[in-house]
Amino acid sequence: MKKMMTFLKKAKVKAFTLVEMLVVLLIISVLFLLFVPNLTKQKEAVNDKGKAAVVKVVESQAELYSLEKNEDASLRKLQADGRITEEQAKAYKEYHDKNGGANRKVND
(Lines of atoms letter the chains of each structure in order from A and count residues from 1; the text may use other names and numbers.)
(Lines give C-alpha, C1' and ligand atoms only; values in the text may rest on other atoms or scores of the structure.)
Protein backbone atom coordinates (compact mmCIF):
# COMPACT_ATOMS: atom_id res chain seq x y z
CA MET A 1 0.00 0.00 0.00
CA LYS A 2 2.83 2.32 0.86
CA LYS A 3 4.46 1.59 -2.50
CA MET A 4 1.22 2.36 -4.27
CA MET A 5 0.90 5.74 -2.56
CA THR A 6 4.44 6.72 -3.44
CA PHE A 7 3.84 5.60 -7.01
CA LEU A 8 0.70 7.74 -7.25
CA LYS A 9 2.54 10.75 -5.86
CA LYS A 10 5.30 10.31 -8.43
CA ALA A 11 2.86 9.73 -11.27
CA LYS A 12 0.98 12.97 -10.66
CA VAL A 13 1.07 14.87 -13.95
CA LYS A 14 0.69 18.59 -14.25
CA ALA A 15 -1.99 19.56 -16.78
CA PHE A 16 -4.54 22.23 -17.57
CA THR A 17 -7.89 22.00 -15.87
CA LEU A 18 -11.18 22.05 -17.71
CA VAL A 19 -11.95 25.51 -16.36
CA GLU A 20 -8.67 26.90 -17.68
CA MET A 21 -9.35 25.42 -21.12
CA LEU A 22 -12.86 26.91 -21.16
CA VAL A 23 -11.51 30.34 -20.24
CA VAL A 24 -9.00 30.17 -23.09
CA LEU A 25 -11.73 29.14 -25.54
CA LEU A 26 -13.91 31.99 -24.31
CA ILE A 27 -11.12 34.52 -24.87
CA ILE A 28 -10.42 33.18 -28.36
CA SER A 29 -14.09 33.30 -29.32
CA VAL A 30 -14.46 36.89 -28.07
CA LEU A 31 -11.43 37.96 -30.10
CA PHE A 32 -12.84 36.15 -33.12
CA LEU A 33 -16.16 37.96 -32.76
CA LEU A 34 -14.37 41.31 -32.57
CA PHE A 35 -12.22 40.83 -35.68
CA VAL A 36 -14.57 39.13 -38.16
CA PRO A 37 -16.97 42.08 -38.64
CA ASN A 38 -14.02 44.39 -39.24
CA LEU A 39 -12.71 42.09 -41.95
CA THR A 40 -16.00 42.14 -43.83
CA LYS A 41 -16.15 45.93 -43.61
CA GLN A 42 -12.64 46.16 -45.01
CA LYS A 43 -13.55 43.83 -47.86
CA GLU A 44 -16.56 45.98 -48.77
CA ALA A 45 -14.42 49.12 -48.69
CA VAL A 46 -11.86 47.55 -51.02
CA ASN A 47 -14.61 46.43 -53.43
CA ASP A 48 -16.10 49.94 -53.46
CA LYS A 49 -12.73 51.50 -54.25
CA GLY A 50 -12.17 48.98 -57.03
CA LYS A 51 -15.55 49.78 -58.57
CA ALA A 52 -14.83 53.51 -58.31
CA ALA A 53 -11.64 52.94 -60.30
CA VAL A 54 -13.61 51.00 -62.92
CA VAL A 55 -16.05 53.92 -63.17
CA LYS A 56 -13.17 56.25 -64.03
CA VAL A 57 -11.89 53.82 -66.66
CA VAL A 58 -15.32 53.45 -68.27
CA GLU A 59 -15.91 57.20 -68.30
CA SER A 60 -12.51 57.91 -69.84
CA GLN A 61 -13.14 55.25 -72.50
CA ALA A 62 -16.54 56.80 -73.20
CA GLU A 63 -14.94 60.20 -73.64
CA LEU A 64 -12.36 58.79 -76.05
CA TYR A 65 -15.11 57.01 -77.97
CA SER A 66 -17.13 60.23 -78.24
CA LEU A 67 -14.12 62.15 -79.51
CA GLU A 68 -13.21 59.54 -82.11
CA LYS A 69 -16.71 58.64 -83.38
CA ASN A 70 -18.48 62.00 -82.84
CA GLU A 71 -21.43 60.30 -81.13
CA ASP A 72 -22.53 59.64 -77.58
CA ALA A 73 -21.10 56.52 -75.99
CA SER A 74 -23.09 53.85 -74.22
CA LEU A 75 -22.00 50.77 -72.34
CA ARG A 76 -23.15 48.55 -75.22
CA LYS A 77 -21.23 50.57 -77.78
CA LEU A 78 -18.10 50.51 -75.64
CA GLN A 79 -18.36 46.75 -75.23
CA ALA A 80 -19.00 46.20 -78.93
CA ASP A 81 -15.99 48.34 -79.77
CA GLY A 82 -13.82 46.33 -77.35
CA ARG A 83 -13.00 49.26 -75.12
CA ILE A 84 -14.45 47.74 -71.94
CA THR A 85 -15.29 44.22 -70.80
CA GLU A 86 -18.60 42.86 -69.62
CA GLU A 87 -17.27 42.77 -66.04
CA GLN A 88 -16.37 46.45 -66.22
CA ALA A 89 -19.84 47.33 -67.50
CA LYS A 90 -21.40 45.30 -64.70
CA ALA A 91 -19.19 46.98 -62.07
CA TYR A 92 -20.11 50.39 -63.52
CA LYS A 93 -23.83 49.64 -63.22
CA GLU A 94 -23.46 48.22 -59.68
CA TYR A 95 -21.49 51.26 -58.52
CA HIS A 96 -24.11 53.71 -59.77
CA ASP A 97 -27.00 51.58 -58.51
CA LYS A 98 -25.45 51.58 -55.06
CA ASN A 99 -24.50 55.28 -55.05
CA GLY A 100 -27.61 56.74 -56.61
CA GLY A 101 -26.56 57.15 -60.25
CA ALA A 102 -26.93 60.96 -60.20
CA ASN A 103 -23.45 61.51 -61.64
CA ARG A 104 -23.73 58.75 -64.22
CA LYS A 105 -22.12 59.88 -67.49
CA VAL A 106 -22.52 56.72 -69.59
CA ASN A 107 -25.92 55.18 -70.24
CA ASP A 108 -26.72 51.55 -70.93
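Glycine residues also receive a Cβ, built from the backbone N, Cα and C atoms like all the rest.
Sequence-distant contacts of Glu20 (mutagenesis position), defined as residues of its own chain at least six apart whose C-beta falls under 8 angstroms from its C-beta, are absent. The annotation that Swiss-Prot gives for the mutagenesis experiment Glu20 to Ala or Val reads: Despite normal expression level in cells, abolishes detection of ComGC in the mechanically-sheared fraction, probably corresponding to the pilus. Abolishes transformation.
Sequence-distant contacts of Ser29 (mutagenesis position), defined by Cβ-Cβ distance under 8 angstroms and a gap of at least six in the same chain, do not exist. The note that Swiss-Prot attaches to the published mutagenesis Ser29 to Cys is: Detectable but reduced rate of transformation.
Under its mutagenesis annotations, Swiss-Prot gives Thr40 to Cys the following note: Detectable but reduced rate of transformation. A helical conformation is recorded for Thr40 (mutagenesis position) in the three-state DSSP classification.
Looking at Swiss-Prot, the entry for mutagenesis of Ser60 to Cys says: Normal rate of transformation. Same-chain residues at least 6 positions away in sequence with a Cβ under 8 Å from that of Ser60 (mutagenesis position) are not found in this chain. The DSSP secondary structure for Ser60 (mutagenesis position) is helix.
Among the mutagenesis entries in Swiss-Prot is Ser66 to Cys, noted as: Normal rate of transformation. The Cβ of Ser66 (mutagenesis position) has Asp72, Ala73 as same-chain neighbours under 8 Å, each 6 or more residues away in sequence. Secondary structure at Ser66 (mutagenesis position), taken from DSSP and collapsed to helix, strand or coil, is helix.
Recorded in Swiss-Prot as a mutagenesis result, Ser74 to Cys carries the remark: Normal rate of transformation. Ser74 (mutagenesis position) has a Cβ environment of 15 other Cβ atoms inside 10 Å.
Looking at Swiss-Prot, the entry for mutagenesis of Ala80 to Cys says: Detectable but reduced rate of transformation. Within 10 Å of the Cβ of Ala80 (mutagenesis position) there are 10 other Cβ atoms, across all protein chains.
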